[in-house]
Amino acid sequence: MQHDLFEHDPAIRQLIGHIDNIPAPELESRWPRSVVDLIDVLENELKRQNVSNPRELARKQAVALSCFLGGRQFYIPCGDTILTALRDDLLYCQFNGRNMEELRRQYRLSQPQIYQIIARQRKLHTRRHQPDLFSPETPK
């Protein structure tokens, strides 16, 4: 992953930096509805994280994304798979060996489902902290 995606295009960097000089309503009224919707989503997440100037940052992020992905067909999968992976990791972190029933009720899963999740997560967490000695790949 590049740290400065637009380092070779100073014009884009300059334009993204100039966004703050244009009144938001004027700017957003000229953008496609899908970009404004993306700004709303990004702004809400930035607010949730207590980031200052969330709307301004969200606009800059949306412009950066549209410069990078604009004009391409780009598939963003439904959040279900991502949310399930996050839920499974959280469940594993909450599991203490004695709270199976509590987790079963909280996540509305069966006991066998929870055991399967814990087994999968244990493997993932072990690999995260103890790299495979026989694997040719080096951890990143």
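Keep in mind that glycine also has a Cβ here, set from the backbone N, Cα and C atoms.
Among the mutagenesis experiments that Swiss-Prot reports, E26 to D is described with the note: Loss of DNA-binding activity and transactivation. No effect on dimerization. Taken from Swiss-Prot, the feature Mg(2+) binding site covers E26, D37, D40. While the structure shown retains the original residue, Swiss-Prot records the mutagenesis experiment D40 to N with this note: Loss of DNA-binding activity and transactivation. No effect on dimerization. The domain 'bZIP' annotation in Swiss-Prot covers 69-90. As a published mutagenesis entry, L83 to R appears in Swiss-Prot alongside the note: No effect on dimerization and DNA binding. Complete loss of dimerization and DNA-binding when associated with Ser-90. According to Swiss-Prot, the experimentally introduced change L90 to S is described as follows: No effect on dimerization and DNA binding. Complete loss of dimerization and DNA-binding when associated with Arg-83. Under its mutagenesis entries, Swiss-Prot includes Q113 to P with the note: Loss of DNA-binding activity. Looking at Swiss-Prot, you'll find the mutagenesis I114 to N noted as follows: Loss of DNA-binding activity.
Overlay of Swiss-Prot annotations on the structure.
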{"residue": "E26", "record": "mutagenesis position", "DSSP class": "helix"}
{"residue": "D37", "record": "Mg(2+) binding site", "DSSP class": "helix"}
{"residue": "L83", "record": "mutagenesis position", "DSSP class": "helix"}
{"residue": "L90", "record": "mutagenesis position", "DSSP class": "helix"}
{"residue": "Q113", "record": "mutagenesis position", "DSSP class": "helix"}
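Ranking the mutagenesis positions L83, L90, I114 by how many other Cβ atoms lie within 10 angstroms of each Cβ puts L83 at the bottom.
If you measure from the Cα atom of D37 (Mg(2+) binding site) to that of E26 (mutagenesis position), you get 16 Å. On the 0 to 100 pLDDT scale, the domain 'bZIP' (69-90) averages 86 in this prediction.
Around E26 (mutagenesis position), a 10 Å sphere centred on its CB holds 8 further CB atoms from the protein chains shown.
Other Cβ atoms within 10 Å of the Cβ of D37 (Mg(2+) binding site), summed over all protein chains shown, number 11.
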